[in-house]
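Colleague: The structure is given below, and queries will be raised subsequently.
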Amino acid sequence: MAEHDFETISSETLHTGAIFALRRDQVRMPGGGIVTREVVEHFGAVAIVAMDDNGNIPMVYQYRHTYGRRLWELPAGLLDVAGEPPHLTAARELREEVGLQASTWQVLVDLDTAPGFSDESVRVYLATGLREVGRPEAHHEEADMTMGWYPIAEAARRVLRGEIVNSIAIAGVLAVHAVTTGFAQPRPLDTEWIDRPTAFAARRAER
């Protein structure tokens with residue numbers, strides 16, 4: 001039996017903002033019915049697990065207005081610079097947020113953060129061969145941001161204690177724990193990113 005083609009019959013833009021857009025699609029379901037699906041379009045993002053020679057990783061403590069509190073997270077950033085390859089975005093964010101540069105980059109894990117309503121996808125990189133390069137002047141929430149170094153095993157325990165709740169950080173921490181314990185291997189830097197978002201970046205480029 002052939003798979004059903006979920007055809008989009010029509011699409012309406014409800015909102016276009018600085019970092020996301022909201023659209024309403026009419027989609028044909030199996031059996032012929034038409035249903036409404038609302039989709040948040042997103043730039044997509046990258047995050048970095050930067051591991052030093054002793055198996056420690058830096059995490060940032062950043063205020064998130066959505067929750068009204070600070071969360072422990074990985075260095076990360078949006079893919080909001082047109083034409084910038086994702087791994088170079090990751091390298092820039094690593095330098096800007098924690099003042100580090102890495103000589104080796106690999107793909108650790110990709111995650112679709114909210115597939116029920118958003119096309120946001122995040123690629124988490126493993127960065128090694130670290131050296132300090134200094135952090136540039138920060139602005140907005142990042143000016144308040146602090147950093148801490150954690151052994152990978154301790155970071156994994158903090159996930160399971162509920163002290164790290166950011167989903168991207170959880171995925172990255174548990175993935176690097178799997179790598180360092182021999183359970184899995186990271187992937188090459190040029191690994192295809194199947195779900196990398198493109199709709200919102202294209203929409204912004206047209207403005």
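Backbone N, Cα and C define each Cβ position, glycine as well.
Keep in mind the model shows the original residues, not the substituted ones.
Small disclaimer: the values here were computed from a predicted structure and weren't measured.
When I checked Swiss-Prot for this same protein, it listed these features:
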BINDING   Arg37, Glu38, Arg64, Leu78, Ala114, Pro115, Gly116, Glu120  substrate binding site
MUTAGEN   Arg64 to Ala  3-fold decrease in KM for ADPR. 910-fold decrease in kcat with ADPR as substrate
MUTAGEN   Glu93 to Gln  2.1-fold decrease in KM for ADPR. 1940-fold decrease in kcat with ADPR as substrate
BINDING   Glu93, Glu97, Glu142  Mg(2+) 3 binding site
BINDING   Glu93  Mg(2+) 2 binding site
MUTAGEN   Glu97 to Gln  2.3-fold decrease in KM for ADPR. 1150-fold decrease in kcat with ADPR as substrate
MUTAGEN   Glu142 to Gln  2.7-fold decrease in KM for ADPR. 300-fold decrease in kcat with ADPR as substrate
ACT_SITE  Glu142  active site, proton acceptor
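So that I understand the layout, could you describe where these features sit and how close they are to other parts?
Modeller: In the three-state DSSP reading, Pro115 (substrate binding site) counts as coil.
Cβ neighbour count for Arg64 (mutagenesis position) (all protein chains, 10 Å cutoff from its Cβ): 12.
Around the Cβ of Glu93 (mutagenesis position), a 10 Å sphere holds 20 further Cβ atoms from the protein chains shown.
In this structure, Glu93 (mutagenesis position) is part of a helix by DSSP.
For Glu142 (mutagenesis position), the same-chain residues lying six or more positions away in sequence with a CB closer than 8 A to its CB are Gln62, Glu96, Glu97.
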Colleague: Hey, how far is Arg37 (substrate binding site) from Arg64 (mutagenesis position), Cα to Cα, in Å?
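Modeller: Each residue's Cα considered, Arg37 (substrate binding site) and Arg64 (mutagenesis position) end up 28 Å apart.
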Colleague: Do you know which of the binding-site residues Glu38, Glu120 has the most other C-beta atoms within 10 angstroms of its C-beta?
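Modeller: The residue with the most neighbouring Cβ atoms within 10 Å is Glu120.
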Colleague: Please report the number of other Cβ atoms within 10 Å of the Cβ of Ala114 (substrate binding site).
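Modeller: Neighbour count, Cβ to Cβ under the 10 Å cut-off: 13.
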Colleague: How long is the line from the C-alpha of Glu38 (substrate binding site) to the C-alpha of Arg64 (mutagenesis position), rounded to the nearest angstrom?
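Modeller: Just about 24 Å between their Cα atoms.
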Colleague: Distance between Arg64 (mutagenesis position) and Ala114 (substrate binding site) at the Cα atoms, whole Å?
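Modeller: Answer for this pair: 18 Å between alpha carbons.
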